[in-house]
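Here is the structure we will look at, set down as structure tokens.
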Amino acid sequence: MDKKVLIKRFSEAIEKGNAAIFAGAGLSMSQGYVSWPELLNDPATEIGLDSKKETDLVTLAQYYKNENGGSRGILNQILMDNFGEELEISENHRILASLPIETYWTTNYDHLIEKSIREAYKNPQVKKNYTQLATTNPNVDTIVYKMHGDIDDVSSTVITRDDYEKYDDDSYALFKETLKGDLLTKTFLFLGFSFTDPNLERILSDIRWVLRENQRPHYCIMRKILKENFVDSEDFFDQERYNYELTKRRLQINDLSRFSINVVEVDDYSEITDILKSIRKKYLRKTIFISGSAVDYTPFTSESKGLKFVEKLAYRLSESGYRIVSGYGLGIGNSIVSGVLKQRRNLRKNNIQDVLSLRPLPLDMPHEWRRYRENIIAESGISIFVFGNKLESGEIVTADGMIEEFELSVQNENIVVPIGFTKGASKVLFDKIQENFSDYFDDSLKSKFQALEKLDTEGEVDKKVEQIVSLINSIQED
């Protein structure tokens with residue numbers, strides 16, 4: 001599957017509020033936690049086996065438990081030794097936590113997912129056993145389902161065949177039914193997952209049996225089988241084993257398609273980070289930050305005509321499916337709200353929370369303004385600048401706050417679109433982009449951008465609004 005398709009489809013799922021993540025061991029290994037073969041290396045050696053040669057590691061853990069008189073005490077200690085330490089979260093965790101993803105499933109015992117969510121100033125609810133499934137915290141932002149338990153309750157973790165068989169009990173079956181429900185109603189992205197978990201395989205089979213070809217599409221990112229991984233210390237390349245693993249991967253990808261899981265293969269794990277960044281960028285570009293302030297509405301001949309332009313712009317952006325965030329700038333804030341409200345009213349929808357976010361600056365706390373601006377802009381992927389003037393000592397001057405918002409937008413990797421014909425700071429910023437256009441836009445968009453420099457007559461306001469929307473839509477296709 002082409003990664004551009006994955007980026008497009010999963011960002012759309014986030015926008016619709018039905019995206020979910022399924023995290024396997026690979027998501028944590030980059031930070032220093034061990035893989036299953038590494039975890040069971042010493043136990044396997046003790047009972048005369050080699051964890052690197054075993055594919056059924058659940059049974060290997062069961063064998064070790066059996067050889068220790070049916071006690072899993074030593075296994076519990078091995079888990080504590082390997083997962084008890086709190087490690088730093090990865091960039092991938094941070095990217096995911098920054099997105100409005102409300103559901104995580106994981107087989108990992110560590111705390112990296114919930115830790116990253118808290119660092120993003122969100123409140124996760126962790127459900128690590130079946131007794132917690134029926135309760136939901138009303139103030140929760142994200143639910144993290146830990147279907148194999150948590151290192152803080154090591155004796156309840158799932159690692160042996162005995163533990164997996166508990167999922168056939170009525171109590172543990174609730175976890176399976178909850179996951180089935182999410183797989184039916186949400187779009188999952190599987191990360192760091194090998195698809196060797198017997199519970200998940202049975203759940204996917206149950207869904208496939210019921211829905212047949214009507215299953216919901218899901219996505220997975222896997223690293224390619226690379227030749228360099230089959231070269232030993234003496235530079236001997238094991239062609240036979242390499243070909244075997246290639247064939248096995250091809251068959252696995254084909255098998256996953258039965259469950260409507262589409263696989264994207266990458267050459268290097270760093271590409272996963274790039275894909276997640278692209279997903280975030282694609283999602284954020286559906287949210288537009290409108291920066292502006294005005295006491296003078298030149299080139300318009302009256303304040304009402306200038307405000308009408310802002311209202312029409314907000315209306316058309318909302319109508320085109322964009323969410324708007326604004327600091328409720330001086331002289332334009334009401335018009336932004338009015339434009340969005342009118343568009344929603346035409347759709348017979350009164351709720352505007354999902355399409356408009358207002359974050360006025362605390363006027364009595366100027367020392368906090370930069371942080372407020374950073375937080376507002378971080379919600380968006382495109383910044384539009386209109387007008388940009390204010391009164392200072394009785395004179396109309398350029399709004400320096402808009403210049404700062406431009407700089408913060410660039411820092412946030414936003415696409416920046418100053419509407420040059422509205423003068424003030426917007427014209428200053430428009431000229432700045434003109435000087436080094438390729439630093440901000442693809443050259444193919446130059447004519448569309450330059451069309452925003454002048455307003456010949458007030459009668460062409462509707463035309464200018466359409467030109468702005470057309471430029472924004474073209475950016476989405478980039």
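Placement of Cβ uses the backbone N, Cα and C atoms for every residue, glycine included.
Don't expect the noted substitutions in this model, because it carries the original residues.
Remember, it's a predicted structure, so these values are computed and weren't measured experimentally.
Swiss-Prot annotations:
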type     : residues                                 : note
ACT_SITE : H148                                     : active site, proton acceptor
BINDING  : A19, D110, H148                          : NAD(+) binding site
BINDING  : G292, S293, L330, R373, K390, G401, E405 : 3'cADPR binding site
DOMAIN   : 1-287                                    : domain 'Deacetylase sirtuin-type'
MUTAGEN  : S293 to A                                : No change in NADase activity
MUTAGEN  : L361 to A                                : Slower NADase activation by 3'cADPR
MUTAGEN  : R373 to A                                : Loss of NADase activity, not activated by 3'cADPR
MUTAGEN  : K390 to A                                : Slower NADase activation by 3'cADPR
MUTAGEN  : E405 to A                                : Loss of NADase activity, not activated by 3'cADPR
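Structural mapping of features recorded in Swiss-Prot.
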residue	record	contacts (Cβ under 8 Å, 6+ apart)
A19	NAD(+) binding site	F10, A13, L99, I101, T103, K186, T187, L189
D110	NAD(+) binding site	S28, Y33, F83, L87, I151
H148	active site, proton acceptor	T106, T107, N108, Y109, T157, V158, I159
G292	3'cADPR binding site	V310, G329, G331, I332, F385, V386, F387, G388, M402, T422, S426
S293	mutagenesis position	G329, L330, G331, I332, F387, G388, N389, K390, A399, G401, M402
L361	mutagenesis position	G327, Y328, W369, Y372, R373
E405	mutagenesis position	F289, S291, G327, R373, I377, S383, F385
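Neighbour density for G401 (3'cADPR binding site): within 10 A of its CB lie 20 other CB atoms from the protein chains shown. According to its DSSP assignment, L361 (mutagenesis position) is coil. Annotated 3'cADPR site G292, S293, L330, R373, K390, G401, E405; additional same-chain residues within 8 Å of its Cβ mean position, judged by their own Cβ, are S291, G327, G329, G388, A399, M402, A425. The domain 'Deacetylase sirtuin-type' (1-287) scores a mean pLDDT of 91 in the predicted structure. Under the DSSP three-state reduction, R373 (mutagenesis position) is assigned to helix. Under the DSSP three-state reduction, E405 (mutagenesis position) is assigned to helix. The record assigns G292, S293, L330, R373, K390, G401, E405 to the 3'cADPR binding site, and the maximum Cα to Cα distance across that set is 18 Å. When the record's NAD(+)-binding residues A19, D110, H148 are compared pairwise by CA position, the greatest distance found is 22 Å.
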